[in-house]
Every structure is written in structure tokens, then in C-alpha cells.
Amino acid sequence: MKFLVFLGIITTVAAFHQECSLQSCTQHQPYVVDDPCPIHFYSKWYIRVGARKSAPLIELCVDEAGSKSPIQYIDIGNYTVSCLPFTINCQEPKLGSLVVRCSFYEDFLEYHDVRVVLDFI
């Protein structure tokens, strides 16, 4: 029993600490981004402005009355197409990099960020 608990913790930690996700899409076409967060985790999508891990994040979706809607920014253009499922126009973010924040908790008190790198077909 102790071994199963230990194995569960190791599996969760290993899955939770993914740093980067590489995905392929056709440039300037709508693309449903694969969520790299582990199953049963919550996710929020951002653009990280700058290269540092401590760089500010721009949220791409907002919760409105039980549904998620894309936030449109002048500097980003129409990058986010839909939030459920998370869909973007396949292009490099103008201000930085695409990041998904994964958390087991709905309030995101503990989280881990995964950078999503797009490979254009």
C-alpha cells in the first residue's frame, strides 16, 4: 500500500513538472491546442510577455457566468478564437510565448506553468 501511494506521488510530480509542449499546426488557421496539463487538472491560458519565468502574464480567457470567453487585446489581435476548447489562430504570439497554467486546485493556489511551442506546417 505504501508503495502504491509513493508511486502515485512520483507519477503526479513527474507529470506536473512538464516544462514545454511542442505542437504542430497550419499557420494562420484555427488550431485547437492540446492541453498539456494532467487529467483532472484545471488550466488557464496566457501569453508570457518576455523570456523570463517571472515575466508578466496576459490572460487569454475570462470566466463569464459559467462559460469562458476569449479576451481580445489590441496588441495581440484576434489570437484567441475560442476558449472551450481552447482554440487559437496558429501563429507565434506577438508579445511573447503561449503558456498554460496547470493546477489541481480550482483557485490556482498551487500551479505549474507549461510553455507551448508551435511548429508551423
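Placement of Cβ uses the backbone N, Cα and C atoms for every residue, glycine included.
Summarising the annotation, Swiss-Prot assigns domain 'SARS ORF8 Ig-like' to 19-121 and lists sequence analysis as the type of evidence.
Under the DSSP three-state reduction, Val62 (mutagenesis position) is assigned to strand. Record note (Swiss-Prot), mutagenesis Val62 to Leu: Partial loss of hIL-17RC binding. The unchanged residue is displayed.
Record note (Swiss-Prot) on the mutagenesis of Ile76 to Asp: Complete loss of hIL-17RC binding. Take the CB of Ile76 (mutagenesis position) and look out to 10 A: across all protein chains shown you find 16 other CB atoms. Under DSSP, Ile76 (mutagenesis position) is assigned to coil, being neither helix nor strand in the three-state scheme.
Leu84 to Ser appears in Swiss-Prot as a mutagenesis experiment; the accompanying note says: Complete loss of IL17RA binding. Secondary structure at Leu84 (mutagenesis position), taken from DSSP and collapsed to helix, strand or coil, is coil. The 10 Å shell around the Cβ of Leu84 (mutagenesis position) contains 9 further Cβ atoms across the protein chains shown.
One natural variant named in Swiss-Prot is Glu92 to Lys, and its note says In strain: Gamma/P.1. In the three-state DSSP scheme, Glu92 (variant position) is classed as coil.
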Just counting, how many other CB atoms are there within 10 A of the CB of Glu92 (variant position)? 13
When the Cα of Leu84 (mutagenesis position) is compared with the Cα of each of the recorded positions Val62, Ile76, Glu92, which one is closest? Val62
Measuring Cα to Cα, how many Å separate Val62 (mutagenesis position) from Glu92 (variant position)? 21
Would you mind reading off the Cα separation of Glu92 (variant position) from Ile76 (mutagenesis position), to the nearest angstrom? 10
